[in-house]
Amino acid sequence: ECRYWLGGCSKTGDCCEHLSCSPKWHWCVWDGTF
């Protein structure tokens, strides 16, 4: 189950499509893709 926007994460693979894990805050942020 993937994490949605601003969901807690430890790596980008934790996040849903088009999201990446912020290394600074450890939550999922938009990666700029559609």
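In case you wondered, yes, glycine gets a Cβ from its N, Cα and C as well.
The model shown is predicted, which means the values in this text are computed figures rather than measured ones.
Experimental mutagenesis at this site is recorded by Swiss-Prot as Glu17 to Lys, annotated: No change in ability to inhibit Nav1.2/SCN2A, 14-fold increase in ability to inhibit Nav1.5/SCN5A, and 3-fold increase in ability to inhibit Nav1.7/SCN9A. One mutagenesis experiment catalogued in Swiss-Prot, Ser20 to Val, is accompanied by this note: 4.6-fold increase in ability to inhibit Nav1.2/SCN2A, and no change in ability to inhibit both Nav1.5/SNC5A and Nav1.7/SCN9A.
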Self-check item: Cβ atoms near Glu17 (mutagenesis position) (within 10 Å, other residues, all chains)
Solution: 8
Practice problem: Restricting to the same chain and to sequence separations of six or more, state which residues have a Cβ under 8 Å from that of Ser20 (mutagenesis position). | Solution: Thr12, Cys28, Val29, Trp30, Asp31
Practice problem: For Glu17 (mutagenesis position), name the DSSP secondary structure in the helix/strand/coil scheme. | Solution: coil
